[in-house]
Amino acid sequence: MADEGKSYSEHDDERVNFPQRKKKGRGPFRWKYGEGNRRSGRGGSGIRSSRLEEDDGDVAMSDAQDGPRVRYNPYTTRPNRRGDTWHDRDRIHVTVRRDRAPPERGGAGTSQDGTSKNWFKITIPYGRKYDKAWLLSMIQSKCSVPFTPIEFHYENTRAQFFVEDASTASALKAVNYKILDRENRRISIIINSSAPPHTILNELKPEQVEQLKLIMSKRYDGSQQALDLKGLRSDPDLVAQNIDVVLNRRSCMAATLRIIEENIPELLSLNLSNNRLYRLDDMSSIVQKAPNLKILNLSGNELKSERELDKIKGLKLEELWLDGNSLCDTFRDQSTYISAIRERFPKLLRLDGHELPPPIAFDVEAPTTLPPCKGSYFGTENLKSLVLHFLQQYYAIYDSGDRQGLLDAYHDGACCSLSIPFIPQNPARSSLAEYFKDSRNVKKLKDPTLRFRLLKHTRLNVVAFLNELPKTQHDVNSFVVDISAQTSTLLCFSVNGVFKEVDGKSRDSLRAFTRTFIAVPASNSGLCIVNDELFVRNASSEEIQRAFAMPAPTPSSSPVPTLSPEQQEMLQAFSTQSGMNLEWSQKCLQDNNWDYTRSAQAFTHLKAKGEIPEVAFMK
């Protein structure tokens, strides 16, 4: 900070960094320098200054008294800081690497029953890019023993958590490189022995949480919906009761945010100044716990990079205070500083008390209504008749329970593929699990060998693959058909609709599908499929409500077994002349008491008005 020379002379002559080890009968500052020196592994008094990169942070004795401080102004010229060195200020620093177990204790902690526990830190390099739920479920699915991750968090690009026994750590070690991510890269898992995690050592007791809640209530202004937690650790009531609340500790920040969520989720303003915060990882959940927050004061802390703000950029802040953090020194001028902060908080109106120009908003707040989906598109009546006839035959066989009859529908060199949406959670627990192993979602699948293997070649392999898929019943009334390309030797069309599974674990589950066929003319004046792409997803609530509103008839090789020979002959003739299938032709004849002339007149009248559904022509 620009004013660092002054703050050093006023406060830092008493500064001491120390690990937060709780001992009975000792206050938080009664710690032996010699003991810490041995544990740090660096003898002598000339110990190198270093940030304690742990949850309890770099804690100064001066925190107990809120002395004067020169306010940092990012809009003025910054003096050179290089003249201020640690040895000029008579400060004593101790570095403790807590994830390295001290020789005399190993990675052991002590359980409540007095037995010894070995703790291990699990590190996943580049784990920050993975969703927590997906990552843990994938590790659990490959791990031979169940485990409970303690203190899962992200540290820079890494994901980390702790486990409390050697057998679990050994099982997790065996998972190393066994998991493929969505880009088909193997995930590394590193195991190190460790001291007990801070949430175990520094967990606030229930009675301490209640006291913290009481103190926060005293600091809350209901009329402004504002909570002032400035210099919380040095609060006189907390100090008097020997409750050490350090917001750099994950457990303390979690307890604070939980109190906010449970008691004042409508919070508009939060002051966290002068709490020596050097990272905001543990604050990320504030986006959900206080979604209405508009004003946030982080001044007088120790944030080094504006990237820390990425962890809370989901907040719709209008006012932010950052002065007094070293991150302000990293910008060459005022406009760069404002741009970097506004990139995270585009609705920001005030920064460090300065009014900002109104934000340029490109987002449209007003709700937009999507145009309604149109019906099928066939181009010509001849193509319509050809495609609907093909689909009627195809899905009658597909839903029959034996799909071997589809062999005649495919070309000898046909190919087929299936894809489903990417499943971030454990695929084995997804309702689409039966489709997952065959999914060729090229947006996520990068391995060319696997891409090729999941593409089914030749009609025998295609039909064998289709036979392995769950048995289905399609709602033909839901079909929307679009012809997208047509030449004299090729036809490309897609079908959208819904179906339900009729057996297995997902019986009666409703799915939506899109299927794209590329076909060539067949010898029987029909179509022969050369390419078949099937996309399956879970049906939406609207699709579920509309599905099977008119029950589709069960496919049968003899659709009119109860008719007399004369009626069957009339039915065949009417179906041929009208172009309708047997089911709808029979309905038309029955509605007109099997009077052929009246039925023909009714058909002509209804067709002219466009009141006959397309499904009536699917044969």
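Any Cβ shown, glycine's included, is placed from N, Cα and C.
No substitution from the list is modelled in this structure, which keeps its original residues.
Across the domain 'RRM' (119-198), the DSSP tally of helix, strand and coil residues reads 23 helix, 25 strand, 32 coil. Look at Swiss-Prot and you will find 119-198 tagged as domain 'RRM'.
In the predicted model, residues of the domain 'NTF2' (386-536) average a pLDDT of 88. Annotation source Swiss-Prot lists domain 'NTF2' at 386-536.
Annotation comment: Swiss-Prot describes 565-619 as domain 'TAP-C'.
One mutagenesis experiment catalogued in Swiss-Prot, ARG82 to Ala, is accompanied by this note: Greatly reduces RNA binding and no effect on interaction with ALYREF/THOC4; when associated with A-71, A-78, A-81, A-89, A-91, A-97, A-98, A-100 and A-105.
While the structure shown retains the original residue, Swiss-Prot records the mutagenesis experiment ARG105 to Ala with this note: Greatly reduces RNA binding and no effect on interaction with ALYREF/THOC4; when associated with A-71, A-78, A-81, A-82, A-89, A-91, A-97, A-98 and A-100.
Cβ-based neighbour count (10 Å, all protein chains) for ARG459 (mutagenesis position) stands at 22. According to Swiss-Prot, the mutagenesis experiment ARG459 to Asp carries the annotation: Impairs intramolecular interaction between RBD and NTF2; when associated with D-456.
According to Swiss-Prot, the mutagenesis experiment PHE617 to Ala carries the annotation: Suppresses FG-nucleoporin binding. Cβ neighbour count for PHE617 (mutagenesis position): 20 (other Cβ atoms within 10 Å of its Cβ, all protein chains included).
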Length of the line joining the Cα atoms of ARG459 (mutagenesis position) and PHE617 (mutagenesis position), in Å:
28
DSSP-derived structure type at PHE617 (mutagenesis position), helix or strand or else coil:
helix
